[in-house]
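Features of the protein shown, as given by Swiss-Prot:
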- ASP50 to Ala: Causes a 17-fold increase in the value of Km for K(+) (MUTAGEN)
- GLU54 to Ala: No effect (MUTAGEN)
- 153-214: domain 'CBS 2' (DOMAIN)
- ASP200 to Ala: No effect (MUTAGEN)
- ASP248 to Ala: Causes a 130-fold decrease in the value of kcat (MUTAGEN)
- GLY300, GLY302, CYS305, GLU469, SER470, HIS471: K(+) binding site (BINDING)
- CYS305: active site, thioimidate intermediate (ACT_SITE)
- ASP338 to Ala: Decreases the value of kcat by 600-fold. Increases the value of Km for IMP by 12-fold (MUTAGEN)
- ARG401: active site, proton acceptor (ACT_SITE)
- GLU469 to Ala: Increases the value of Km for K(+) by 17-fold (MUTAGEN)
Amino acid sequence: MLRIAKEALTFDDVLLVPAHSTVLPNTADLSTQLTKTIRLNIPMLSAAMDTVTEARLAIALAQEGGIGFIHKNMSIERQAEEVRRVKKHESGVVTDPQTVLPTTTLREVKELTERNGFAGYPVVTEENELVGIITGRDVRFVTDLNQPVSVYMTPKERLVTVREGEAREVVLAKMHEKRVEKALVVDDEFHLIGMITVKDFQKAERKPNACKDEQGRLRVGAAVGAGAGNEERVDALVAAGVDVLLIDSSHGHSEGVLQRIRETRAKYPDLQIIGGNVATAAGARALAEAGCSAVKVGIGPGSICTTRIVTGVGVPQITAVADAVEALEGTGIPVIADGGIRFSGDIAKAIAAGASAVMVGSMLAGTEESPGEIELYQGRSYKSYRGMGSLGAMSKGSSDRYFQSDNAADKLVPEGIEGRVAYKGRLKEIIHQQMGGLRSCMGLTGCGTIDELRTKAEFVRISGAGIQESHVHDVTITKESPNYRLGS
């Protein structure tokens, strides 16, 4: 007898039922819990894939209210540096600003500027006492780069200094009065504590919805493998200030993965850890018991994933999410739906099935901010996109995600493909369209918050004819819509 557990459904098998509503789409609250302690302003995460998320995309997504996960197909030092780039991009108060000594040469300062991408450095003594600041304006026309900083720096008498905790309005007024772009935070002994820049104030005003930590820095996540030898990578990422760690595997309900989570939790009791991927209630429970702060669901739904075809294993995504959510009821541990999201309606369906947020790859892979070059093919612009189970990605370092250790291409068994997606422009436009669709869903279903959508919205199951009727039919599309693309 066939051991068939049950029937399982995915996004195209269901629709949400409209309900009486007092909710206007533009008043819907899209904020949600990523973990018990991290709140997002939109329920969107970017996948930890080498053609999707590095610092540039993570910054752009955090500014829109979501969070990006830096992929691990790079050296430990580089991944930690990518995390630092995000954390320092928009800092509020930079608590550990890079400083120079009065004896530092201008040539060394120039090298620092080229490496870091910014030109203002507080000048401190060996005892961390503030004596001045050197900026790009101070040295713009200097030709002798062997001179020490002390010759050209702005001395401390002319600096704008503030005490810790000073009101934003006071700081801005002082900066405006002296016509400067940087204010230095000092204690009573004039020791440097931090630095505030006008640019950070401007960025905060431009992006009020940004996802930030308590210190006003953008939030960022990073992925690590579950295999042995990843301890050093975890330590480096924690030291770099990562907000949430993703212990990433194609099969999270595996003893090796669970053990890695237990060990990481024991070493870092307060670190936010996401574990995955699973597709069953038992898998979700196992991750929660191992110490996960959130559980990621999805075995094989992604556009570039061939796991279900190569292995014959997987659970359609709506059922997988609903089962995981039911298993974690009462624990306060959120579920993340990872993969298979093609339209904003799929985001709404995943959340209505119980997910607190969705992780997307192909949706963001063709954006300006994603890694990789724009390619021209038959007159259209594309960007490359590949699964972390593809031969190319596995030979670069992601093979441990699929429990394979031999990096010779002819010995690897891929569970993903390499392809291309249409170039989509800037990430913020994609987010605007996707979140706009989600807001419209919340208006139609009468759900004012993500939590209400998770718990109140009802589904109907539809037939093949129902999905055919739902899509564009009996017409030729002459102008592409920004939120509806079939194929690529």
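Cβ atoms here come from the backbone N, Cα and C positions, even for glycine.
Every position carries its original residue.
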*Top Cα neighbour of ASP200 (mutagenesis position) in the set of recorded positions GLU54, ASP248, SER470*: GLU54
*asked:* Is it possible to list how many residues within the domain 'CBS 2' (153-214) are helical, extended or coil according to DSSP?
replied: 23 helix, 18 strand, 21 coil
*Spatial neighbours of GLU469 (mutagenesis position), counting only the recorded positions ASP50, GLU54, ASP248, GLY300, ASP338 and Cα distances within 10 Å*: none
*Using all protein chains shown, find which of the mutagenesis positions GLU54, ASP338, GLU469 scores highest when you count other CB atoms within 10 A of its CB.*
ASP338
*Of the mutagenesis positions listed here (ASP50, GLU54, ASP248, ASP338), which is spatially closest to GLY302 (K(+) binding site) when Cα positions are compared?*
ASP338
*Only counting partners 6 or more residues apart, tell me which same-chain residues put their Cβ under 8 Å from the Cβ of CYS305 (K(+) binding site).*
GLY339, GLY387, GLY389, GLU415, GLY416
*Closest to ASP50 (mutagenesis position): which of the recorded positions ASP248, GLY300, ASP338, SER470, HIS471, going by Cα position?*
ASP248
